[in-house]
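Here the structure is laid out as C-alpha cells; the discussion comes afterwards.
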Amino acid sequence: MEDINFASLAPRHGSRPFMGNWQDIGTSNMSGGAFSWGSLWSGIKNFGSTVKNYGSKAWNSSTGQMLRDKLKEQNFQQKVVDGLASGISGVVDLANQAVQNKINSKLDPRPPVEEPPPAVETVSPEGRGEKRPRPDREETLVTQIDEPPSYEEALKQGLPTTRPIAPMATGVLGQHTPVTLDLPPPADTQQKPVLPGPTAVVVTRPSRASLRRAASGPRSLRPVASGNWQSTLNSIVGLGVQSLKRRRCF
C-alpha cells in the first residue's frame, strides 16, 4: 500500500500547510514564544539591584544623615524595641489567660442538671363522684311497618291490583272464584319467504380488436434503454417546456 501524505489534506497558507512537524511543539517556534524561567529570575535580580542602589544613595546623602541623627536623638530604636517587647509580652499574657481558663473550666465540678418535676393531673372536685343515672327499667320500642300484601294473598282475596276508575269499575269477584285472562288466539305471524323470479342474463361477445389486443399482451410503458444514461433520464423525467427562438428582422 502506498504511503499517504496527510499533510496534503491540511489547510494551507499559500504553499505551506498549517500541519507541521510535532517537534516544534513546546519550543520558541510557537506563536508567542516559550516561557523562560531564566529570563524571569534575571529580571527580578535587576529590579532588586536597582532598588538597592537608589536606597544606598539616599541613605548616604546629607538628608539621610540628618534623618539618622534625628532618630538617634529621639531614641527611636529603643522605642521600637520596647514596642515589640510589649506586644510580644501582651500576646504571651493572653495565651496564658486562655490556657488558665481552660484548665479551671475542666477542674471545676459541673453543676447538677435539674430535672423538671413530673406533671400532676388535677381533677376538679365538682366532677368527682358523679355517676350516670341508672334506669329503673328497660324500655323496648317496637315499630310496625305497613307493607303491601304478598302476591299469593292478593290473588286469594281477589283484590284488584290497580286503582279502579269510577266509570269503568265492575264488581269484585268472589273469594274462591279463579281469575283468568281471556286472550285471543295467537295470530300466525310466520310468513313464507318470497323467492325472486328468474332474471334474464345478457351475454356480450368481445370484439375482434379486444381479442387482438389481449393476444398481443400488455404494452410496455418503460422506454427502451439506450447506451447513454442522460437520454434515459430525459425520457423518464422529460425535457420540460420546449421553447423555440426565432430571429426576425424588421
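Backbone N, Cα and C define each Cβ position, glycine as well.
Looking at Swiss-Prot, the entry for mutagenesis of Leu40 to Gln says: Impaired endosome penetration and reduces infectivity. Every protein chain shown contributes to the tally, and the Cβ of Leu40 (mutagenesis position) ends up with 9 other Cβ atoms within 10 Å.
According to Swiss-Prot, the mutagenesis experiment Gly48 to Cys carries the annotation: Decreased infectivity and endosomal membrane disruption activity. A 10 Å cutoff on Cβ-Cβ distances gives Gly48 (mutagenesis position) a total of 10 other Cβ atoms nearby, all chains included.
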Legend entry - Length of the line joining the Cα atoms of Leu40 (mutagenesis position) and Gly48 (mutagenesis position), in Å: 13
